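The next block holds one structure in the form of structure tokens; read it before the comments.
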Amino acid sequence: MNSLLIITACFALVGTVWAKEGYLVKKSDGCKYDCFWLGKNEHCDTECKAKNQGGSYGYCYAFACWCEGLPESTPTYPLPNKSCGKK
């Protein structure tokens, strides 16, 4: 019984520990989502948790939105073949 409980807890942690994280990126131009209030940031948290992003938490780090718990399908900075502000 205890073994089953431990195995179940491990499976739950695998999804949390191995989830993707990174800077949220605009697909149109390859730029990061800007922010100015470092640390806990409602704008970044809302953007990261949006249905099209699927993240679990977001905050402002180095003046850009950093997201945790993203699905593998969500692109993060840098995007291949798109460099922000460069042609």
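Keep in mind that glycine also has a Cβ here, set from the backbone N, Cα and C atoms.
At each noted position, the model has the original residue.
Now, the feature entries from Swiss-Prot:
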VARIANT   Ile6 to Met  In CsEv1C and CsEv1E
DOMAIN    20-85  domain 'LCN-type CS-alpha/beta'
VARIANT   Lys26 to Asn  In CsEv1D
VARIANT   Asp29 to Thr  In CsEv1D
VARIANT   Lys40 to Glu  In CsEv1E
VARIANT   His43 to Gly  In CsEv1E
VARIANT   Thr46 to Leu  In CsEv1C and CsEv1D
VARIANT   Thr46 to Lys  In CsEv1E
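On the structure: features taken from Swiss-Prot.
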residue: Lys26; record: variant position; contacts (Cβ under 8 Å, 6+ apart): Lys32, Tyr33
residue: Asp29; record: variant position; contacts (Cβ under 8 Å, 6+ apart): Lys82, Cys84, Gly85
residue: Lys40; record: variant position; contacts (Cβ under 8 Å, 6+ apart): Tyr59, Cys60
residue: His43; record: variant position; contacts (Cβ under 8 Å, 6+ apart): Cys35, Trp37, Cys60, Cys65
residue: Thr46; record: variant position; contacts (Cβ under 8 Å, 6+ apart): Gly58
Give the mean pLDDT for the domain 'LCN-type CS-alpha/beta' (20-85) on the 0 to 100 scale.
96
Please report the three-state DSSP label of His43 (variant position).
helix
DSSP state at Lys26 (variant position), helix/strand/coil:
coil
